[in-house]
Amino acid sequence: MELWRQCTHWLIQCRVLPPSHRVTWEGAQVCELAQALRDGVLLCQLLNNLLPQAINLREVNLRPQMSQFLCLKNIRTFLSTCCEKFGLKRSELFEAFDLFDVQDFGKVIYTLSALSWTPIAQNKGIMPFPTEDSALNDEDIYSGLSDQIDDTAEEDEDLYDCVENEEAEGDEIYEDLMRLESVPTPPKMTEYDKRCCCLREIQQTEEKYTDTLGSIQQHFMKPLQRFLKPQDMETIFVNIEELFSVHTHFLKELKDALAGPGATTLYQVFIKYKERFLVYGRYCSQVESASKHLDQVATAREDVQMKLEECSQRANNGRFTLRDLLMVPMQRVLKYHLLLQELVKHTQDATEKENLRLALDAMRDLAQCVNEVKRDNETLRQITNFQLSIENLDQSLANYGRPKIDGELKITSVERRSKTDRYAFLLDKALLICKRRGDSYDLKASVNLHSFQVRDDSSGERDNKKWSHMFLLIEDQGAQGYELFFKTRELKKKWMEQFEMAISNIYPENATANGHDFQMFSFEETTSCKACQMLLRGTFYQGYRCYRCRAPAHKECLGRVPPCGRHGQDFAGTMKKDKLHRRAQDKKRNELGLPKMEVFQEYYGIPPPPGAFGPFLRLNPGDIVELTKAEAEHNWWEGRNTATNEVGWFPCNRVHPYVHGPPQDLSVHLWYAGPMERAGAEGILTNRSDGTYLVRQRVKDTAEFAISIKYNVEVKHIKIMTSEGLYRITEKKAFRGLLELVEFYQQNSLKDCFKSLDTTLQFPYKEPERRAISKPPAGSTKYFGTAKARYDFCARDRSELSLKEGDIIKILNKKGQQGWWRGEIYGRIGWFPSNYVEEDYSEYC
């Protein structure tokens with residue numbers, strides 16, 4: 001048996017790889033094993049399976065999403081632990097890049113083989129490998145693997161089923177504490193009986209939980225005050241006293257409501273206490289550091305350790321330590337919506353059901369808020385790791401927002417035209433360009449994304465040539481710019497998507513709707529959205545705040561916030577004047593009578609225009625420039641690029657006079673339908689696959705064209721505007737012909753022009769339908785039921801899934817971070833907040 005297959009078998013025996021993982025399938029390749037291991041998560045779990053607590057998994061990033069920085073950190077943690085706790089020699093270890101870049105996967109197999117022969121591993125009773133004489137480094141098998149590895153592959157969620165979950169441990173402690181005395185159940189329970197059980201469980205678990213908070217205060221806080229400093233007490237117990245006070249009152253009102261006829265006022269208690277439960281925001285954001293500080297104090301001081309054991313004995317006969325009990329409040333606040341969900345299910349009266357659903361929504365919102373606090377704590381840990389590794393950084397990285405992507409690239413700039421190897425960290429607000437020095441990074445430049453835009457450039461791309469895939473990062477004023485080069489086209493696409501997402505977070509759609517000026521903002525206190533009244537989630541940059549009136553809002557709610565009360569009274573008039581001024585400027589340009597020029601050589605601001613002139617004008621070959629200032633004896637002209645509507649200066653030797661070419665014969669193309677009405681297009685496309693399209697000549701105006709495309713079960717129509725010999729569907733970009741326009745949108749999503757149309761032009765309507773569905777259909781993905789979106793949700797990251805109210809989402813799994821599910825809609829896959837959807841919604845219609 002090949003050595004890598006023996007290694008796979010050993011990893012399965014060690015309970016690291018699932019027995020059914022695709023690496024075990026017939027026809028599996030070694031690159032699939034490399035892909036499974038290269039983020040370092042499973043390797044760290046392997047050491048813990050062989051030697052419990054060998055690695056503190058809180059120091060491991062369990063969801064690195066192929067961030068090179070985080071993956072390498074995980075791999076190096078594995079390697080150092082192999083030496084320190086398993087006795088492997090340095091010569092037996094692979095280098096971190098041998099795995100991450102798959103430069104020498106044979107050496108990785110060699111290290112795992114050496115690990116399998118260590119006494120610790122053999123004590124587990126698992127057969128080491130190789131079990132027969134085999135070559136430990138088969139160059140034929142392992143050579144060329146780096147070219148087969150996919151840097152853009154999505155995480156295989158099933159892989160992480162074998163990874164320890166601290167949340168699951170906390171859940172077990174909670175369940176043990178809340179276990180109810182068994183009550184005999186009737187042989188056949190009615191819906192009324194089930195409802196009574198739900199009500200009883202809500203009351204009894206609340207009583208037990210409030211007792212637990214009281215026990216922490218009575219048996220741990222008070223005795224430890226004589227041993228610990230006030231700051232230690234505050235760090236460890238956070239606001240437990242406040243939680244106990246809130247729940248003492250909550251329990252009283254809960255009992256009063258349950259004692260009433262039919263418990264019809266129960267929902268009011270939960271709605272009332274949603275705001276009071278916001279004290280959990282502080283607790284949940286600090287409980288992890290509280291546990292860590294408790295461990296440090298107990299390790300450093302034997303008297304404290306002994307006192308903790310004594311307190312535990314008095315509180316619960318030693319069953320639960322203080323560290324165990326500190327996890328319980330986090331678990332409890334995440335259970336209310338589950339308890340109410342069961343109660344809703346078994347409530348028959350329509351009015352009661354609707355009222356309880358209001359309470360359910362309130363508790364779901366609270367749970368999601370808590371989950372986002374936990375998620376942001378993980379994000380802040382990542383940011384801290386970045387911060388500690390970057391030298392010359394003069395401010396907190398958290399000020400730049402959430403990390404988007406990081407990795408190696410090549411770069412050129414206005415100052416330095418030769419390609420330079422760099423390592424970049426992209427966050428919401430900035431790109432940090434660094435030089436890698438071993439395990440640390442030297443900051444070379446910080447690019448503030450507020451004043452930059454991204455522009456694709458595929459002119460020099462070659463599929464088989466690495467580092468030829470490039471896009472531009474250009475300053476709005478043209479004084480500075482960068483060319484960013486990537487190893488593969490897929491990697492470039494991934495980075496471009498993250499740049500676009502970051503810029504859309506800075507300048508979201510509807511940021512200036514209704515007179516507002518919304519900007520990303522970190523709220524110190526837990527805050528509700530002005531539009532939907534749901535909580536803003538997380539611990540930093542939770543949403544947006546209007547610069548003028550201070551109104552808070554979710555990204556997806558910006559267009560629904562009531563009008564701003566703080567902008568100038570002549571706000572609308574100013575906008576109208578600006579519009580009229582622009583029209584007058586356009587008319588003036590047309591009356592000058594200057595010729596149009598065609599670009600034959602690109603220009604991106606190098607060399608820059610003379611200082612007294614103004615901003616440069618970006619030019620691409622084929623662009624048409626309408627001159628506004630031009631004199632034959634001057635080398636610099638001013639003009640408007642009709643493809644982008646930008647105005648600026650450029651060297652006159654990059655253009656020549658524009659000459660209209662002969663009309664194109666469109667009938668040869670499989671997408672061209674000739675003269676056709678909307679109804680005719682709908683008749684053709686209605687029963688075709690999503691993504692099928694045609695281009696038609698408009699019957700009412702034969703000089704105009706339109707695209708008709710099937711998307712999301714509907715036929716959409718897009719008008720193609722023509723003027724000055726150019727074709728466009730948006731003011732941002734123009735083309736010299738229909739063919740160029742169609743070819744561009746075959747490769748680029750229409751969402752850049754129409755937010756709700758996230759598709760390319762995929763299948764020309766004249767192609768046979770069988771070819772149009774030759775790709776694996778989206779429906780072939782295994783899913784576990786569906787859910788209906790109850791609210792809009794706007795993705796903040798390329799891993800998230802934007803939703804519109806009413807969307808039906810296929811649920812792919814619920815195993816991710818708490819409060820987030822993975823789903824598919826319209827062929828797009830990503831994560832979304834579970835409280836924004838209603839699962840099996842048909843039951844509640």
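Here the Cβ of each residue, glycine as well, is placed from N, Cα and C on the backbone.
None of the noted substitutions appears here; every position holds its original residue.
Annotation comment: Swiss-Prot describes 1-119 as domain 'Calponin-homology (CH)'.
In Swiss-Prot, a published mutagenesis experiment is listed as Cys529 to Ser, annotated Abolishes transforming activity. Using a 10 Å Cβ-Cβ cutoff, Cys529 (mutagenesis position) registers 23 neighbours.
For the published mutagenesis Cys532 to Ser, Swiss-Prot gives the following note: Abolishes transforming activity. Sequence-distant contacts (6 or more apart, same chain, Cβ under 8 Å) of Cys532 (mutagenesis position) comprise His554, Cys557, Arg560, Tyr791.
Under the heading of mutagenesis, Swiss-Prot lists His554 to Asp and annotates it as follows: Abolishes transforming activity.
According to Swiss-Prot, the feature domain 'SH3 1' maps to 592-660. Predicted-model confidence for the domain 'SH3 1' (592-660) is 81, expressed as mean pLDDT.
Sequence annotations record features per position, and here Swiss-Prot assigns domain 'SH2' to 671-765 based on sequence analysis.
Under the heading domain 'SH3 2', Swiss-Prot lists 782-842.
Taken through DSSP, the domain 'SH3 1' (592-660) splits into 3 helix, 28 strand, 38 coil. Helix, strand and coil residue tallies for the domain 'SH2' (671-765), in that order: 21 helix, 37 strand, 37 coil [DSSP].
Other C-beta atoms found within 10 angstroms of the C-beta of His554 (mutagenesis position) number 25, with every protein chain shown included.
Under the three-state DSSP scheme, Cys532 (mutagenesis position) falls in the coil class.
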